[in-house]
Amino acid sequence: MHGFHDVFIQILLLLAISVSVIAIAKLLKEPDSIALVLVGLVLGLTELPIIEDAERYITQSEVFQATIISLFLPILLGDATLKLPFHHLFSQKKTVLGLAFVGTFVSSICIGTAAYFLLDLPLAVAFTFAALMSATDPISVLSIFKSLGVPQKMSTVMEGESLFNDGIAVVLFKIASIYLLTYMEMGWAGLGSGVFLFLKFAIGGALVGLVLGYFFSQVIRVFDDYPLEVAFSALLFFGSYFIAEHFHTSGVIAVVVGGFVFGDYGAKIGMSKETKTNINTFWDSVTLIANALIFLMVGLEIRNIDLAGNWGVIVGAILIVLVGRTIAVYLGTGWVQELSSKERLLINWGGLRGSLSVALALSLPMDFAGRDQVLLLTFSVVLFSLIVQGLTLKPLIKKLGMI
């Protein structure tokens with residue numbers, strides 16, 4: 001108990017550091033996620049006895065890393081669905097659907113195939129890594145867009161793509177990390193089984209989210225009590241996730257669909273303006289803490305990454321992911337006439353990898369063959385994405401004249 005108390009105090013200290021970094025980043029009008037990663041890198045590279053146990057607990061504890069998925073994902077995804085008005089999403093449906101569905105599959109196939117042949121990774125490892133790299137994280141991008149006054153269209157596209165491709169990427173991640181080798185041995189029958197499993201995950205998760213989203217939308221019609229309605233939203237997010245996972249479908253897709261129903265239909269029939277404001281404020285605060293811990297953890301993980309002798313494969317992985325993203329964007333949106341070449345370029349470079357990729361990588365079982373390789377490449381690409389792409393995004397937007 002005494003040891004847990006010490007670790008808790010140290011994690012609290014890390015949270016205090018995180019919140020302080022966020023406050024300073026906001027004063028400087030810089031993306032707080034990038035600032036957190038940079039501070040995490042500094043903390044990870046220096047040995048400070050006062051937070052050493054907390055660093056070890058965050059980066060090596062199986063319990064903590066399992067908690068990341070079951071606790072943080074419903075929070076991050078649920079909050080995002082509440083923030084994106086459905087009519088905004090519908091107005092950009094062609095671009096969002098092209099990126100989220102065509103783009104995610106193309107990205108996964110390109111990255112997985114290249115990683116297998118060029119990086120000489122085992123098949124399951126290559127496509128597990130590819131699934132992780134197919135999920136985008138718009139947090140840093142949206143904060144930059146907001147600070148510069150980039151048109152709402154681009155924010156809607158980036159956030160809409162992320163919400164849908166996160167669900168697809170998680171399903172692909174599960175198939176690649178658990179079932180891929182078995183299906184490969186089955187030949188064409190395995191391909192059919194893989195497609196069936198994907199549809200089961202996706203459709204089953206969507207149905208769970210639809211039912212629970214509708215149910216809680218009806219429930220909040222009865223009450224005009226925002227603390228209670230906040231509690232109902234939490235029950236929806238976590239309930240959707242765990243019920244879907246219990247029935248071996250996609251918890252991520254369940255949260256996204258349930259959140260959209262609740263945030264759009266539920267808000268129209270059962271939320272006062274005050275309630276909607278307070279629900280958004282509550283989840284803003286919770287999401288800030290969750291993201292702070294995840295992005296700080298990305299930086300802290302540097303002490304567990306063996307860079308020596310791996311620079312070649314790391315650079316190769318970064319290039320493969322960048323090329324895979326480019327192919328995915330142009331194939332996924334090539335038929336969308338409303339999208340300009342400048343907008344495609346911004347979408348391409350703004351497809352950062354972040355918290356979901358990290359959370360999924362850490363959730364891999366310790367006995368997964370190639371876990372260390374996946375962690376090495378995932379954290380390396382995420383660091384490059386957040387720091388290099390993130391810090392060059394603002395100059396790119398100005399260069400393209402999109403403000």
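For all residues, glycine too, the Cβ spot is worked out from N, Cα and C.
Per Swiss-Prot, mutagenesis His87 to Ala is noted as: Causes acidic shift of pH profile. Mutagenesis annotation in Swiss-Prot: Asp137 to Glu, described as Decreases activity. Increases Km for Na(+) and Li(+), but does not affect pH profile; the structure shown retains the original residue. Mutagenesis annotation in Swiss-Prot: Asp166 to Ala, described as Lack of activity; the structure shown retains the original residue. Experimental mutagenesis at this site is recorded by Swiss-Prot as Asp166 to Glu, annotated: Decreases activity. Increases Km for Na(+) and Li(+), and causes alkaline shift of pH profile. A mutagenesis experiment is reported in Swiss-Prot for this position, Asp224 to Ala or Glu, and the note states: Decreases activity. Increases Km for Na(+) and Li(+). Record note (Swiss-Prot), mutagenesis Glu229 to Lys: Decreases over 50% Km for Li(+), without affecting Km for Na(+). The unchanged residue is displayed. Experimental mutagenesis is annotated in Swiss-Prot for Arg325 to Ala, with the remark: Lack of activity.
Here the mutagenesis positions are Asp137, Asp166, Asp224, Glu229; the one with the fewest Cβ atoms within 10 Å of its Cβ is Asp224. Taking every protein chain shown into account, His87, Arg325 are the mutagenesis positions, and of these the Cβ with the most other Cβ atoms within 10 Å belongs to Arg325. Classification of Asp224 (mutagenesis position) by DSSP places it in coil, neither helical nor stranded. In the three-state DSSP reading, Glu229 (mutagenesis position) counts as helix.
Per Cα geometry, His87 is the residue among the mutagenesis positions His87, Asp137, Asp166, Arg325 nearest to Glu229 (mutagenesis position). Note: the CA-CA distance between Asp166 (mutagenesis position) and Asp137 (mutagenesis position) rounds to 9 Å.
Look at Asp137 (mutagenesis position): DSSP puts it in coil.
Looking only at Cα atoms, His87 (mutagenesis position) sits nearest to Asp137 among the mutagenesis positions Asp137, Asp224, Arg325. Straight-line distance linking the Cα atoms of Asp224 (mutagenesis position) and Asp137 (mutagenesis position), rounded to a whole number, equals 34 Å. Residue pair Asp137 (mutagenesis position) / Arg325 (mutagenesis position) shows a Cα separation of 13 Å.
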